[in-house]
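First up is the structure itself, then whatever we jot down about it.
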Amino acid sequence: MERKTVLVIADLGGCPPHMFYKSAAEKYNLVSFIPRPFAITASHAALIEKYSVAVIKDKDYFKSLADFEHPDSIYWAHEDHNKPEEEVVEQIVKVAEMFGADAITTNNELFIAPMAKACERLGLRGAGVQAAENARDKNKMRDAFNKAGVKSIKNKRVTTLEDFRAALEEIGTPLILKPTYLASSIGVTLITDTETAEDEFNRVNDYLKSINVPKAVTFEAPFIAEEFLQGEYGDWYQTEGYSDYISIEGIMADGEYFPIAIHDKTPQIGFTETSHITPSILDEEAKKKIVEAAKKANEGLGLQNCATHTEIKLMKNREPGLIESAARFAGWNMIPNIKKVFGLDMAQLLLDVLCFGKDADLPDGLLDQEPYYVADCHLYPQHFKQNGQIPETAEDLVIEAIDIPDGLLKGDTEIVSFSAAAPGTSVDLTLFEAFNSIAAFELKGSNSQDVAESIRQIQQHAKLTAKYVLPV
């Protein structure tokens, strides 16, 4: 069979480049379009070059030789991308037509809506224009969820301080204030005290002005205020060590939801995730409830052909509470870990769906559990504050070393990989925690509880050597 051509809108996020490009290129010819060259790391650029038959970069972002250089790491691209949505759509269409693309995909949350519009114009399978907008704008998302037969929660659009005051009056506390257009829990804030609520709103609103997003990202209101979803851990798990929420990965094919795998989590720092354990140890009844909720949510958004990453709160009486869902792959190493544990290559499966619809080899339910577990974990400054190594008043630190002492792992759990910020790395402790991962590690073991306890031990006992900047 002749290899089909897939246009990849290359940017940050989703399935990591170290898996995506090799997996995709094994079956498809890849054309990579880079709308934000400044958002590509050196290793990402090398993989794009290695596995693409052609690479197109937006020429408007090359003003000097320095613009051809790529940094070693990026969490969030802070340079401006000032092209409106329609111009981005036209760029995608032009490149797709130039190479006769049979499908278009991206791993980046911020280009989901322009890509959907380009797919529609070209007659290619995609998420669907309205569905993509529903999945990108969290106000529209919550409206769709509330109509989809899942737990309905109070919510209100927020643009101004007056809107926030009205939301606070209507919803009460605890209340979640969430940016409608971002990802990675950036800016998500729990409001519990009415006395300080307005100060919190102003703080988050001011901070978000410093976070650049492409001009093509559109929304009706910058915030959504929602009632807090209260978890009930003991109704779902029979052992300690996990969190009261999970994520479930799936695929939409011609408007039908296909669940793939559920990830357990370890306790968060605020709303910042700390680790994902693949697969989940939840019992079959619990998994069935989660799958039913995810199906209603994603089909309720109207999604047609795309990957889905759905986050669900585990509430009282085993009621799933929809947090949000994205029309893209999960980030971190969750997609590679599904392949490690189950042998399913979701990167290839998505492209199969985009090219062939339901003729792709889709699973008929959650993948069966294999005899081992893989955990994808990060360490943040807050872990070292909690274990007393970073002074609570510190505003900055310069890392000298991060080490994991011997004797922390439980059962047959082993460290597969470990990486830490390089010596001399400066960390601004005033940033949202999600920006400040300072170490990452992967664990593997035959017992999920041993893996979870090993994570907890590492969080409590990892050794940080650093210099601190304290307020005068």
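Glycine too: its Cβ is placed from the backbone N, Cα and C atoms.
One mutagenesis experiment named in Swiss-Prot is TYR75 to Phe, and its note says Almost no effect on catalytic efficiency.
The Cβ of GLU109 (mutagenesis position) has 24 neighbouring Cβ atoms from other residues within 10 Å, across all protein chains displayed. The annotation that Swiss-Prot gives for the mutagenesis experiment GLU109 to Ala reads: Loss of ligase activity.
Following the DSSP three-state reduction, the secondary structure of LEU182 (Mg(2+) 1 binding site) is coil. Here Swiss-Prot flags GLU109, LEU182, GLU324 as Mg(2+) 1 binding site.
Look at Swiss-Prot and you will find 142-355 tagged as domain 'ATP-grasp'.
Mutagenesis annotation in Swiss-Prot: SER184 to Ala, described as Almost no effect on catalytic efficiency; the structure shown retains the original residue.
According to its DSSP assignment, GLU273 (mutagenesis position) is coil. Around the Cβ of GLU273 (mutagenesis position), 25 further Cβ atoms fall within 10 Å across all displayed protein chains. Quoted from Swiss-Prot for the published mutagenesis GLU273 to Ala: Loss of ligase activity.
Per Swiss-Prot, substrate binding site is recorded for GLU273, HIS309, THR310, GLU311, ARG328, PHE329, ALA330, GLY331, and the stated evidence type is experimental evidence. The Cβ neighbour count for PHE329 (substrate binding site), using a 10 Å radius over every protein chain in view, is 26.
One entry in Swiss-Prot concerns the mutagenesis experiment HIS309 to Arg. Its note says: Loss of ligase activity. In the three-state DSSP scheme, HIS309 (mutagenesis position) falls into the strand class. Its Cβ taken as reference, HIS309 (mutagenesis position) is surrounded by 24 other Cβ atoms within 10 Å in the chains shown.
Summarising the annotation, Swiss-Prot assigns Mg(2+) 2 binding site to GLU311, GLU324. Taking a C-beta cut-off of under 8 Å and a sequence gap of six or more, GLU324 (Mg(2+) 1 binding site) has these contacts in its own chain: LYS138, MET141, THR310, GLU311. Look at GLU324 (Mg(2+) 1 binding site): DSSP puts it in a strand.
For TRP332 (mutagenesis position), the same-chain residues 6+ apart in sequence whose C-beta sits under 8 angstroms from its C-beta are PRO16, GLU273, HIS276, ASP376, HIS378. In this structure, TRP332 (mutagenesis position) belongs to neither helix nor strand by DSSP; it is coil. Under its mutagenesis entries, Swiss-Prot includes TRP332 to Ala with the note: Hydrolyzes ATP, even in the absence of L-Ala, and the structure appears to show a cavity in the N-terminal substrate-binding pocket. Also alters the substrate specificity and activity depending on the size and shape of substituted amino acids.
If you take the CA of HIS309 (mutagenesis position) and look 10 A around it, the recorded positions you hit from GLU109, LEU182, ALA330 are ALA330.
Around the Cβ of THR310 (substrate binding site), 27 further Cβ atoms fall within 10 Å across all displayed protein chains. Classification of GLU109 (mutagenesis position) by DSSP places it within a helix. Here the binding residues for substrate are GLU273, HIS309, THR310, GLU311, ARG328, PHE329, ALA330, GLY331. Their largest Cα to Cα distance works out to 18 Å. Here the CA atom of GLU109 (mutagenesis position) lies 9 Å from the CA atom of PHE329 (substrate binding site). Neighbouring residues of the recorded substrate site, listed in sequence order and excluding GLU273, HIS309, THR310, GLU311, ARG328, PHE329, ALA330, GLY331, comprise GLY14, SER247, GLU249, ALA326, MET334 (Cβ within 8 Å of the Cβ centroid). Cα to Cα, GLU109 (mutagenesis position) and ALA330 (substrate binding site) are separated by 10 Å.
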